Structures are given as structure tokens and as C-alpha cells.
Amino acid sequence: MTEEVIVIAKWDYTAQQDQELDIKKNERLWLLDDSKTWWRVRNAANRTGYVPSNYVERKNSLKKGSLVKNLKDTLGLGKTRRKTSARDASPTPSTDAEYPANGSGADRIYDLNIPAFVKFAYVAEREDELSLVKGSRVTVMEKCSDGWWRGSYNGQIGWFPSNYVLEEVDEAAAESPSFLSLRKGASLSNGQGSRVLHVVQTLYPFSSVTEEELNFEKGETMEVIEKPENDPEWWKCKNARGQVGLVPKNYVVVLSDGPALHPAHAPQISYTGPSSSGRFAGREWYYGNVTRHQAECALNERGVEGDFLIRDSESSPSDFSVSLKASGKNKHFKVQLVDNVYCIGQRRFHTMDELVEHYKKAPIFTSEHGEKLYLVRALQ
């Protein structure tokens with residue numbers, strides 16, 4: 001019989017959507033699914049729902065492990081079935097999701113070109129899936145945090161379960177101790193001699209809750225030395241003082257790959273300003289094709305609370321995102337363009353200007369404590 005996993009709420013959380021669950025600090029909950037960035041839990045009243053995974057911690061022996069992975073290990077090889085395509089709407093929230101979360105709740109990594117070896121045969125069950133032949137090699141083009149990857153084989157492109165393949169690396173890297181330790185999910189206690197994966201800069205201050213986490217202030221530069229396979233939302237980093245610990249990956253921006261550069265040669269973040277091309281070229285709030293990270297940096301460098309910009313969506317070329325400077329953590333809101341109507345949550349607007357003017361007068365976001373956020377002015 002599989003061990004029942006209990007988690008304890010570290011902070012209060014008030015549900016923002018129907019599929020979420022209210023929790024109170026120190027409340028005892030039963031973990032039902034930890035396969036995504038939000039966990040599904042059950043409370044003492046037998047109510048179930050999703051909560052942010054960093055708001056709870058495991059109480060018993062499966063700490064830092066995956067409930068789904070343990071079930072798979074117990075029952076043998078299994079695959080996570082997608083009830084919808086990774087490109088379709090999903091009811092599962094994500095800690096990295098834009099608000100309101102109308103699109104997929106899964107985080108995705110694009111523009112990859114990684115060879116992978118097929119460990120097990122797989123027969124496609126949907127039109128957008130890819131059949132795999134055991135022993136063959138596929139090219140991974142995209143990764144989705146729901147456990148499915150998109151790749152190509154023999155001219156065909158589609159989705160397949162990621163645990164059916166093994167990424168390939170060059171022979172020298174495969175034999176290195178640092179690579180082997182990362183593959184095994186080994187803990188690097190001091191970072192000495194470990195391979196530096198990225199150099200990152202912190203976007204916000206963070207106070208550790210557990211001994212294995214690392215405190216940091218906004219603007220610090222750190223080295224990423226490990227990406228734990230069983231805890232993908234956290235990276236193990238080493239700061240300038242040599243301290244090592246886990247940090248939430250959505251609190252940092254990648255500056256470069258490899259070891260840190262001398263401060264005199266540190267990469268500089270280029271100026272990001274309004275776009276002279278694109279659908280809303282010339283509008284002071286339209287920044288065009290900039291990334292979420294670029295928007296974050298621009299808002300943090302020269303914005304004040306209420307400053308905003310609108311950019312093209314990274315995941316849906318025809319859609320847009322509103323990035324808003326807020327105290328603590330900036331907010332990002334998905335705007336979908338459907339039949340020439342701009343949709344944000346359940347609201348619809350005929351023009352983007354109409355949307356902007358509406359949220360200058362009505363709150364675009366209300367926190368669990370009743371704090372209201374408005375679009376005040378375009379980022380200067």
C-alpha cells in the first residue's frame with residue numbers, strides 16, 4: 001500500500017479561482033498530486049483543490065520527492081496522460097502563469113534542438129502526438145512541465161511522454177563527475193568543483209523558510225550549480241559569499257551560461273523601450289516583442305508601482321501580455337485576441353485602448369488582503 005503523504009501549510013492562502021483551495025498556516029493536508037507546479041491536496045473537510053507548492057511542505061518520508069514519481073516507481077513504468085493538448089486550455093494553475101490564467105497552466109521551454117535516445121516504444125494516441133520506436137533517436141524541440149515533450153522523428157513532429165526518452169550529451173560531459181551527480185539528483189553541499197550551469201541575477205528579495213534554502217536580496221549575482229530533477233521549480237545556487245542553497249527559479253533571470261564573469265566584463269541588460277513596429281507601434285505603453293524577463297528588468301530598473309507595459313505574448317504570437325509594476329512581485333496578465341476582441345479573464349474589449357482605460361479606473365488585480373492594483377501610467 002502506498003504511503004499516505006501529508007503536507008503542512010506554511011502560510012495562509014486564499015483561493016483565487018474555483019479549482020483552488022483555501023488553506024491556513026499549519027493546516028494539515030493530504031497530498032493527491034504533485035506532478036505540476038501547483039499541488040492538488042485534500043483538507044480535513046474532504047474538500048480538494050490546488051495550492052501553490054511553495055506554500056506547503058511535506059511532513060513525512062517523501063520530502064522533496066515526487067508523489068507521482070513514487071507511484072510510478074511502485075507500479076512500474078507509467079506515463080502521464082494529457083487530458084488536453086499542452087497547447088490547449090488547462091484548469092491547472094501555475095506559479096509562473098500570467099493572470100488571469102486562461103491559457104495552459106504548464107510552463108514550456110521552446111526552440112530546443114536536443115538529441116534524445118528512445119528507451120521505450122510509444123504508440124501515439126492523439127493526432128498531435130509522436131510515435132516512438134525503441135532504440136531510435138529523436139530531436140527534442142520543446143519541453144512542457146506537465147511531463148510531455150515535443151520533438152521530431154523521421155519527418156514527423158508531435159508530443160510524447162518525456163520519461164520514454166533519455167537526453168544525449170557528448171561523451172566527455174557524460175563521464176564528468178558533475179554531470180553524473182546532476183543526473184542522479186545528488187546533493188552538492190558546498191559547490192566546490194561543481195559545474196556552473198548559469199549565471200543569474202535576482203529579481204526580488206527572498207527570505208528562506210527552511211535550512212536548505214538561500215536568502216538573497218534583489219540584484220545579487222549567483223551561480224546555478226544544480227537543477228534538482230525531483231524539484232524543478234528550485235535551483236541550487238552559490239552566491240558571492242560562497243553560500244549554497246535552493247532558490248525559486250522564478251525569482252532570478254539568467255544572464256549567461258557558464259562561470260561568472262569578472263564584474264568589469266559582466267553582461268549588461270540593454271535598454272528596453274516602446275516599439276516602433278508591431279500592432280500598436282507608437283503607443284507609449286507598447287513594447288512589442290520583448291520577453292517576460294526583459295519586461296521584469298525594465299519595470300524593476302525604472303518603474304514605480306502602477307507603471308505598466310504591454311508586450312507580445314511569448315507563447316501565443318497573436319496574443320498579448322500586460323506587465324505591471326507591483327510591490328513585492330510584478331504581475332503579468334494574459335490578453336487573448338479572439339475574433340478581434342481583446343479578452344482578459346471574463347472581460348472583453350473592442351480595442352486595447354479601451355482595455356487600458358478600463359483598468360486605470362477599475363482594479364486589474366485584487367490580492368487576498370484586499371489590496372487593489374490599477375494601471376496607472378505607461379512605463380517611462
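Including glycine, each Cβ sits where the backbone N, Cα and C put it.
None of the substitutions listed is reflected here, since the structure keeps the original residues.
Listed in Swiss-Prot for this protein:
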type    : residues      : note
DOMAIN  : 2-61          : domain 'SH3 1'
DOMAIN  : 111-170       : domain 'SH3 2'
MUTAGEN : Trp148 to Lys : Abolishes interaction with DOCK1
DOMAIN  : 195-257       : domain 'SH3 3'
MUTAGEN : Trp234 to Lys : Abolishes interaction with DOCK1 and IRS1
DOMAIN  : 285-380       : domain 'SH2'
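Per-residue confidence over the domain 'SH3 1' (2-61) averages 81 (mean pLDDT, predicted model). Counting every protein chain shown, the number of other Cβ atoms lying within 10 Å of the Cβ of Trp234 (mutagenesis position) is 23.
Using a 10 Å radius centred on the Cβ of Trp148 (mutagenesis position) and all shown protein chains, the other Cβ atoms total 24.
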